[in-house]
Amino acid sequence: MIKIADFTLFFFIFVFSPSLPLAQSQLPDLDPQDKASLLIFRVSIHDLNRSLSTWYGSSCSNWTGLACQNPTGKVLSLTLSGLNLSSQIHPSLCKLSSLQSLDLSHNNFSGNIPSCFGSLRNLRTLNLSRNRFVGSIPATFVSLKELREVVLSENRDLGGVVPHWFGNFSMNLERVDFSFCSFVGELPESLLYLKSLKYLNLESNNMTGTLRDFQQPLVVLNLASNQFSGTLPCFYASRPSLSILNIAENSLVGGLPSCLGSLKELSHLNLSFNGFNYEISPRLMFSEKLVMLDLSHNGFSGRLPSRISETTEKLGLVLLDLSHNSFSGDIPLRITELKSLQALRLSHNLLTGDIPARIGNLTYLQVIDLSHNALTGSIPLNIVGCFQLLALMISNNNLSGEIQPELDALDSLKILDISNNHISGEIPLTLAGLKSLEIVDISSNNLSGNLNEAITKWSNLKYLSLARNKFSGTLPSWLFKFDKIQMIDYSSNRFSWFIPDDNLNSTRFKDFQTGGGEGFAEPPGKVEIKISAAVVAKDELSFSYNLLSMVGIDLSDNLLHGEIPEALFRQKNIEYLNLSYNFLEGQLPRLEKLPRLKALDLSHNSLSGQVIGNISAPPGLTLLNLSHNCFSGIITEKEGLGKFPGALAGNPELCVETPGSKCDPANIDASQEEIYQNELVEGPISIWIFCLSAFISFDFGVLGIFCSARARSYILQTKA
């Protein structure tokens, strides 16, 4: 099954079941036979929280989760959701002959779904979601003629083929939710013709086959994360009713049919992660009720559809994601008329021209991602009108000009990524006011000047990259002052003097891998943004931006002198350290002091003395480069060198002793360099290649020593 890389969409809409008969103020006594069945059930299960300790006596009012019929006392409804109950289901439940609603969701029940459930002939609602049931749908379900809702979602080992009779056994069936299970095969044809069906959710299974048109007025259709193929049907029968259509992460191909414009009630359309291509027809006019449109990760080409804004003025589009396609041309000015827009993602296309100057008219905008295009011009000053902005990502374009001091008006900003452009000038001091910043990437530009201590006001900073610019001056004493920092990349600049050790004793690069120790449970560089869509109160947009990288420091390719601060090797959570291509002196600290170290590059410096201890001591060490220094003495392969061929090349006074070659202490020469010369990947790029090999599959590429692949996902949930 195709795995979700970037965006995942979950829809939870409940179709209200018919009201059960209400008990009168004087509740009846529980039917003796039903009482006996329930007591047997209670004894058979594990009730760790003693949630069913109220099950005693004769009055229905005392029994947790029960609703009884007046005057018979027969059990009509049993709701035991979220009580942490476990064990297999005892067949005594099947003796509740009048039961109309059974909800055992959010527990730890296991085993097969009891086949005796088929004897509950009055059952209208069955919810067994979020348990550990296995096997397949019992054939006895064919007897449940009154069933209106069946929810079996999130039972990962429940599956098999959906029975061919499933759409025929109950003419009243309105809601079917088999999401996040293991169902396989094609959709049974009977489901396509079940006239009463309004909600069908089969997300995250392994279902196959082509999609055919449904013949009923569906309201919600969610077939995401399966293996459906073929082209997209028109859903003619659902034109007056279909509100949510999610077929993301399948293998659909072809163009986007113009008939989608006839779905006048459509509010959520997600066709991301498929194989759609061609241009989007200019005749296609989306529903004026559209709130969310996600066509990302396809092969669409041509110009961006401009008619979206002509039909979305009443309620307004909240999310527009057309990223990862082949759209070209300018960004249409009409997009700046989508007044309710909160997330705009047009990244990874072929867009040209300027960022629209009127983008600041989108005052509700919280996420802008225009990265990986060919946009030109400067960052429009009008963008400060997006005063609710949380993420501004415009990296990998051809933008120029300077960083506007007025950007300090975006005081809610958490993510600022303008890397890989042609932006020049200095960092405005006014940006120190952006105290919510967590990720700042301004690498690979033409920025210059000295760094000002004012940026230490970014107290929430997790990731800071100034790499590949023209910054100069001494490294500031406050370099390690950020309390929450995980990654610092100042590589390929013109910084000089010493590596400061101020604040190193108080800084503890956080342990984000296990969630234990002194760190936090969240992964490194993760920023979560939750957006409430005011236009539809039930919607919540969760935008997550991950720097899938490790904890580390990169100060390579600068003009640094002096010794490596001892305190730097006391940062026990550091995984990557790159100080190569500088003028550092002194001895190599013991690597045992960095137990989590995975990559270390100290090459092309002037480090000296003997290499003491086992250089492969950190168990996770994968890359080591100590070449082109001034180390001396004798080292054997037993001390860990065999794991890193070429790691000590270019140290003429160092002799590496192998089983076939012994060192003469009186005659150490430079022959070792020739032995390893062809095995060494030289320069700072060596550690980058390591990172690239580990993380090349991630969405946004690699950022320096930290292997910073960027992934993002956002979830638009429709809650009951």
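Sequential numbering from 1, following the chain as shown.
Heads up, the Cβ atoms here are built off N, Cα and C, so glycines get one too.
Don't expect the noted substitutions in this model, because it carries the original residues.
As written in Swiss-Prot, here are the features:
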{"type": "VARIANT", "residues": "Leu80 to Ser", "note": "In strain: cv. Chi-1, cv. Wassilewskija"}
{"type": "VARIANT", "residues": "Ser110 to Cys", "note": "In strain: cv. Landsberg erecta"}
{"type": "VARIANT", "residues": "Thr125 to Ile", "note": "In strain: cv. An-2, cv. Bla-1, cv. Bs-1, cv. Chi-1, cv. Cvi-0, cv. Lisse-2, cv. Sf-1, cv. Wassilewskija"}
{"type": "VARIANT", "residues": "Val134 to Ile", "note": "In strain: cv. Bu-0, cv. Co-1, cv. El-0, cv. Gr-3, cv. Jl-3, cv. Kas-1, cv. Landsberg erecta, cv. Lu-1, cv. Pi-0"}
{"type": "VARIANT", "residues": "Ala139 to Thr", "note": "In strain: cv. An-2"}
{"type": "VARIANT", "residues": "Arg148 to Gly", "note": "In strain: cv. Bu-0, cv. Co-1, cv. El-0, cv. Gr-3, cv. Jl-3, cv. Kas-1, cv. Landsberg erecta, cv. Lu-1, cv. Pi-0"}
{"type": "VARIANT", "residues": "Asp157 to Asn", "note": "In strain: cv. Bu-0, cv. Co-1, cv. El-0, cv. Gr-3, cv. Jl-3, cv. Kas-1, cv. Landsberg erecta, cv. Lu-1, cv. Pi-0"}
{"type": "VARIANT", "residues": "Val162 to Ile", "note": "In strain: cv. An-2, cv. Bla-1, cv. Bs-1, cv. Chi-1, cv. Cvi-0, cv. Lisse-2, cv. Sf-1, cv. Wassilewskija"}
{"type": "VARIANT", "residues": "Met207 to Ile", "note": "In strain: cv. Ita-0"}
{"type": "VARIANT", "residues": "Arg303 to Cys", "note": "In strain: cv. Ita-0"}
{"type": "VARIANT", "residues": "Lys572 to Arg", "note": "In strain: cv. Landsberg erecta"}
{"type": "VARIANT", "residues": "Ala649 to Thr", "note": "In strain: cv. Wassilewskija"}
Next item on the list: Would you mind pulling the DSSP three-state label for Val162 (variant position)?
Entry: coil
Notebook entry, point to check: Using Cα coordinates, what distance in whole Å links Ala649 (variant position) and Arg148 (variant position)?
Noted result: 74
Check: How big is the Cα-to-Cα gap, in Å, between Lys572 (variant position) and Ser110 (variant position)?
Finding: 43
Note to self: Given the variant positions Ser110, Val134, Arg148, Val162, find the one whose Cα is closest in space to the Cα of Thr125 (variant position).
What the structure shows: Arg148
Next item on the list: Sort out for me which one of Leu80, Val134, Ala649 has the most neighbouring CB atoms within 10 A, since those are the variant positions we care about.
Entry: Ala649
Margin query: Nearest of the variant positions to Met207 (variant position) by CA-CA distance, picking from Asp157, Val162, Arg303?
Written below: Val162
Next item on the list: Would you mind checking how many other C-beta atoms are within 10 angstroms of the C-beta on Lys572 (variant position)?
Entry: 15
Checklist line | Met207 (variant position) - helix vs strand vs coil (DSSP) | finding: strand
Checklist line | Euclidean distance between Cα atoms of Asp157 (variant position) and Ser110 (variant position), Å | finding: 10
